[in-house]
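A quick write-up on the structure given underneath.
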Amino acid sequence: MLEHPQRFVRNIPDSSASSQQYPQQQQHPPQLPQHQNLNLNQNQNLNQNQIYQYRPQVPVPVPGSPAHHQRHSSLSQQQQLHHHRTLSTASSCSAQHKSVTFGQPALDCGGNGSGSANGSGSGNSSSGSAAGNAGTQSMAGNMKHGKSQDDVCYVVAKYDYAAQGAQELDLRKNERYLLLDDSKHWWRVQNSRNQSGYVPSNYVKKEKPSLFDSIKKKVKKGSGSKTLPNCSPSRQVESPTMSRRLPPDPAEAIGTAVVKYNYQAQQPDELSLTKGTRILILEKSNDGWWRGQSGNSVGWFPSNYTTEDCDNDGEIHTYAMAENVLDIVVALYSFTSNNDQELSFEKGDRLEIVDRPASDPDWYKARNNQGQVGLVPRNYLQELNDYLATPYRNASASAGNGNGGGSNGGAGGGGGNDSMERRNEGNKPAAQSSGQPIERPNLAGKSWYYGAITRSQCDTVLNGHGHDGDFLIRDSETNMGDYSVSLKAPGRNKHFRVHVEQNMYCIGQRKFHSLDQLVDHYQRAPIYTNKQGEKLYLVRSLPKANGT
């Protein structure tokens, strides 16, 4: 057996994590940082283009088609014909080289796609300005060809989506949008603020018409009235957005894998790997390259740099879907927004950081537990891991702070008592955080802990005595020290592996400081979402036979 995986001949530098500095606890909130490249005044209304002028233009890897040889569509045709990768096999006793040449792209489809991309790329400036003006057009003017006011169609966002260009539009999960054009893979929609743009069609679903609308439409058709199609030549100009492929549907993940070795992406459509992280597997190619997602990044990576997670019976684990969350932070101070683009929060609230604008480093884009998104001051926040690991200081002062306890104790807050408990749990001796073996926590008194039972026994108990949403946590059969969360679900029970690493409980791409924290999170957030958008939660711990 080889000691190392097949590697690229090219040097692969190790990725190093950059450390971030956070402010120390202060008695009063620090001075708010100034927005850069954007003059935000109170009650100022901004259009879509102005809002994102200061945001970084993060290049998104262009996912390829299922045919692996068409992945590098951004290269010229001549480069595609000669493009190849060289893999080397390294072992302790010998070194062998193996060349893998990607197949030539089909000229009838791959060539056309590349040409379209190049052609549209040269017109970005003019098309971008046209898209900016499109946001202010009336609803009737933006209507799809041949549609009257009675034929309007709405779509509902299945996932959040951040626009990557001037012609795209942000999506917020469960929000309703007017459908303007669905003739391409990217649909043109309009939000409630009359802002329009292109969105990936697999991130939205059409809203079912009501019975009244259906009857009204039939009556309209019977009258024989027809609407002439709009033959405006400007509608024939294809947006640059339309030439690139759709981003992956988060529900289409076929499994997960753990990265064994660092890998630095060598091409724009590749995915860099960091040892020890978990990635979602979206697609597998028979040449050994898989397409995956890590955070906001999507791309191809060498499968032999990873280990796929499997059950004891060989079945791929179903993991909690990865969210586009860069970090979890805790508010050290309360903050009241001064304009529509900022997000208010209370001291102790927990926020999800979804973007760190490079051009405005003192402000983060965050989402609260109500799903609201906005800009927040960085120096008002602290990473959750650092917050939990900080010894509890000045307990009497915090206990006497009625405002802080009141806001945190509410259903919408972060939970003041919860923060104190988690912080105490995270305050472990230094020997444990240094990588030394630690003792398993005492879970005997937990209602959801069933100890060392097999998966078969677990399914028997869930199916015999449980209802949908009941769950239990058991010791992992295949990995000593790990756990499994088993959930009673319609049709077939779900099992989620919890990997324990450096005092952290990892499930999917999320990490928790305790199993209590994990259970608390997935009782409020879905632990699984299927392709139809149905969500599963940890509703209730499965009652034990003795009633404890």
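Every residue gets a Cβ built from N, Cα and C, even glycine.
Marked as domain 'SH3 1' by Swiss-Prot: 150-209. Remark: secondary structure over the domain 'SH3 1' (150-209) totals 5 helix, 27 strand, 28 coil, with classes taken from DSSP.
Among the features that Swiss-Prot reports, domain 'SH3 2' is placed at 252-311. Mean pLDDT of the predicted structure over the domain 'SH3 2' (252-311): 81.
Look at Swiss-Prot and you will find 324-386 tagged as domain 'SH3 3'.
Taken from Swiss-Prot, the feature domain 'SH2' applies to 448-542.
In Swiss-Prot, a mutagenesis experiment is listed as Trp186 to Lys, annotated with the note Probably disrupts the binding pocket of SH3 domain 1. No effect on interaction with Pak. Unable to rescue R cell projection phenotype in loss of function mutants; when associated with Q-336. Its Cβ placed at the centre, Trp186 (mutagenesis position) has 23 other Cβ atoms within 10 Å.
Annotation note: Trp289 (mutagenesis position) sits in a strand segment as assigned by DSSP. Swiss-Prot lists Trp289 to Lys among its mutagenesis entries, and the accompanying note reads: Probably disrupts the binding pocket of SH3 domain 2. Disrupts interaction with Pak. Unable to rescue R cell projection phenotype in loss of function mutants.
In this structure, Trp363 (mutagenesis position) is part of a beta strand by DSSP. A mutagenesis experiment is reported in Swiss-Prot for this position, Trp363 to Lys, and the note states: Probably disrupts the binding pocket of SH3 domain 3. No effect on interaction with Pak. Unable to rescue R cell projection phenotype in loss of function mutants; when associated with Q-336.
According to its DSSP assignment, Arg474 (mutagenesis position) is in a strand. Looking at Swiss-Prot, the entry for mutagenesis of Arg474 to Gln says: Probably disrupts SH2 phosphotyrosine binding pocket. Unable to rescue R cell projection phenotype in loss of function mutants; when associated with K-48 or K-225.
Nearest to Arg474 (mutagenesis position) in space, judged by Cα atoms and limited to the mutagenesis positions Trp186, Trp289, Trp363, is Trp289. In terms of DSSP secondary structure, the domain 'SH3 3' (324-386) contains 6 helix, 27 strand, 30 coil. Comparing the mutagenesis positions Trp289, Trp363 by how many other C-beta atoms lie within 10 angstroms of each C-beta, the top residue is Trp363. Across the fold, the C-alpha of Trp186 (mutagenesis position) and the C-alpha of Trp289 (mutagenesis position) stand 27 Å from each other.
Note: the Cα of Trp289 (mutagenesis position) and the Cα of Trp363 (mutagenesis position) are spaced 37 Å from each other.
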